[in-house]
Amino acid sequence: MHILIDVQGYQSESKVRGIGRSTPAMSRAIIENAGEHRVSILINGMYPIDNINDVKMAYRDLLTDEDMFIFSAVAPTAYRHIENHGRSKAAQAARDIAIANIAPDIVYVISFFEGHSDSYTVSIPADNVPWKTVCVCHDLIPLLNKERYLGDPNFREFYMNKLAEFERADAIFAISQSAAQEVIEYTDIASDRVLNISSAVGEEFAVIDYSAERIQSLKDKYSLPDEFILSLAMIEPRKNIEALIHAYSLLPAELQQRYPMVLAYKVQPEQLERILRLAESYGLSRSQLIFTGFLTDDDLIALYNLCKLFVFPSLHEGFGLPPLEAMRCGAATLGSNITSLPEVIGWEDAMFNPHDVQDIRRVMEKALTDEAFYRELKAHALAQSAKFSWANTAHLAIEGFTRLLQSSQETDAGQAESVTASRLQMMQKIDALSEVDRLGLAWAVARNSFKRHTRKLLVDISVLAQHDAKTGIQRVSRSILSELLKSGVPGYEVSAVYYTPGECYRYANQYLSSHFPGEFGADEPVLFSKDDVLIATDLTAHLFPELVTQIDSMRAAGAFACFVVHDILPLRRPEWSIEGIQRDFPIWLSCLAEHADRLICVSASVAEDVKAWIAENRHWVKPNPLQTVSNFHLGADLDASVPSTGMPDNAQALLAAMAAAPSFIMVGTMEPRKGHAQTLAAFEELWREGKDYNLFIVGKQGWNVDSLCEKLRHHPQLNKKLFWLQNISDEFLAELYARSRALIFASQGEGFGLPLIEAAQKKLPVIIRDIPVFKEIAQEHAWYFSGEAPSDIAKAVEEWLALYEQNAHPRSENINWLTWKQSAEFLLKNLPIIAPAAKQ
């Protein structure tokens, strides 16, 4: 049996109410107790991405991403606005299409009567569908109190329409016998379709022994006295706060003085003023009523534990979570003797007539003055609350699902196709939809066709596709893309994509056609679907924050946004970067921290730096709670990086010069941090001392090195002992590596340092600065130097040569390095790739 649980009750405005508590608690219990049955959840993709993150966080310890389905539709759909009615109907159809493609046996809707004020979307089909719909009934309070709750014509229409749908449910699971009886008495639902599964509260509600410091902090935070009476509710007529205040005012003065009333209510200013005026009319001072405002769960649990008495005078509940929460925390609990509350409280002496303020006063006064009765209340609270558990509710629900399927005729799996066809026809007939709505729905329907899509692994080469500047980062992009295309990824179509500002992601098929064998078609827009993976290997800082919209959109469709982070040096040492990079990098990394699923760094050093930066900036960066930061190492085999070819005209002369004297090579774009100036000055010292050494600098001119480059162009040793080679091919670079005495890598900061690995692959010894990332990669297999004086490098070269002549120098060939194929494989291990065998 495959159970699909609609968890929108944890996304909507109900999130801060009882439904918001019971939705994750009940669904998690079903997952935990499902045994051999498969359980998935259905999430509404029209809510903000932070909302979706919260839902996924609530289940990530129990479900894989494969069992978290996000349905797409076009917002806004709130029924309260008549202009949304067409989109609302279309969203219901889109949800049906999503469910048909998920193909569950049971669709379990924990909260049904929603969608009037936000994008909550739920419906029960009137036609035959290949799944059974089971709805939870929390209460029918609006139906039983029409004058109070259904006075607004728009809401009345909405509620009555939902009620008509509700009556089509294959089964109703009520959270109390009282709620079940309401369904049987006041709807057309037969009693054999109604089951009481009860309810419960989380394990976090418990008796806790708080420290004196914690108690004092609560007192300070909420202006609490040493002892107090507690009540909890929303401000609405059925919660009966007026009667509670009236009854409290009738208590003897000494009890009022000793036990102020703490009202854990979230109130608007005008509501607060009205209640305080009411209290004053009963002779109460404002100091006798303490309003806490909204409470965190931790603080609420603490107040339950610390209160002298908890009182719940509600006129109508479907279940009544607050009394059960209070009793689980050991609080002496009193409540109304009507609707569902007798089932929860379970002791007649602890209840009162909520319509009779004298009766409320009587029971409160007895609890506060009769010590024996008070002790019984405390003991009863723990005994009674122990009868309720989410595990019991889950077992009852699963038994109900099983009986429902056993008593039903088997459905034709082919009906899923007919559901899609009929819903598409229905959408076409909705006149209220604009052309923009219809275009959005077309994308939504495509996204909701989960099973029809082969998963996609999409390599973002947004920079490379526009221009290959042949930087180290672009070598990474070329190499990773090449390996993934060559090797493939089981269960995924591998392709390249790019983003152009002001547009959307498109396939980089023209780039592929010009660089790889085969025909790839046109650069069509990308449809991101569930479980697709975007991996951005390029540095795209210049595209943020605009790209955030695309990232959130793909993630709301169930895809994953993953980014390779090469380094964050512009954040740590901004003086090493041009002004544009200094401006873009904080925006870029903060956006990645808040919106990406995975940050995959090119070294452990970079990963630690990224984590530290995010932690340091939490005052303005709000990290995605689902995000992981990991690392892999880059490859180094030039032959597999789609190398450039060709030899310069003076190749033989250069190679001859290299062979004529000990030659040292530096590789990389010339930038202030790379250490070229210090290295050149070091060799000038050595040349002045008469040392016959060559220095080969391989790399084009970068940012803020104009004076250095001018010096190189006019250096007296240029093309004698000093050689500056720009824009050479990978083929010729390999020749230089093979003939050099050692690589000098003097950079003050790197994310990884490909030249180090490329040198190791050629068994070329390395002389490097002792920065963390180099130590991570080279370990003891390199000769290290520190300091920023020319003499520091000159000394290191001399010391290394002495060791070299004794054949005692560190051996770079012992450095562990990866091929690009291996690097791509390690990258895949850091991605949310689903093995084909796991696909349902």
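The backbone N, Cα and C atoms fix where each Cβ goes, and this holds for glycine too.
Heads up, this one's the original sequence, none of the swaps are in it.
Quick caveat, the model's predicted, so the values are computed rather than measured.
Here Swiss-Prot notes a mutagenesis experiment, Glu317 to Ala, with the remark: Can form alpha-(1-3) linkages. Cannot support biosynthesis of O-polysaccharide. The number of other Cβ atoms within 10 Å of the Cβ belonging to Glu317 (mutagenesis position), over all protein chains shown, comes to 28.
Experimental mutagenesis at this site is recorded by Swiss-Prot as Glu325 to Ala, annotated: Cannot support biosynthesis of O-polysaccharide. Every protein chain considered, the tally of other Cβ atoms within 10 Å of the Cβ of Glu325 (mutagenesis position) stands at 24.
One entry in Swiss-Prot concerns the mutagenesis experiment Glu750 to Ala. Its note says: Produces an altered O-polysaccharide repeat unit consisting of only alpha-(1-2) linkages. Summarising the environment of Glu750 (mutagenesis position), the number of other Cβ atoms within 10 Å of its Cβ, over all protein chains shown, is 28. When secondary structure is read from DSSP and collapsed to three states, Glu750 (mutagenesis position) falls in the coil class.
The secondary structure of Glu758 (mutagenesis position), as reduced to three states from DSSP, is helical. Here Swiss-Prot notes a mutagenesis experiment, Glu758 to Ala, with the remark: Produces an altered O-polysaccharide repeat unit consisting of only alpha-(1-2) linkages.
When the Cα atoms are compared, Glu325 (mutagenesis position) and Glu317 (mutagenesis position) turn out to be 15 Å apart.
DSSP gives Glu317 (mutagenesis position) a coil state; it is part of no helix or strand. Taking the C-alpha positions, the distance from Glu750 (mutagenesis position) to Glu317 (mutagenesis position) comes to 62 Å.
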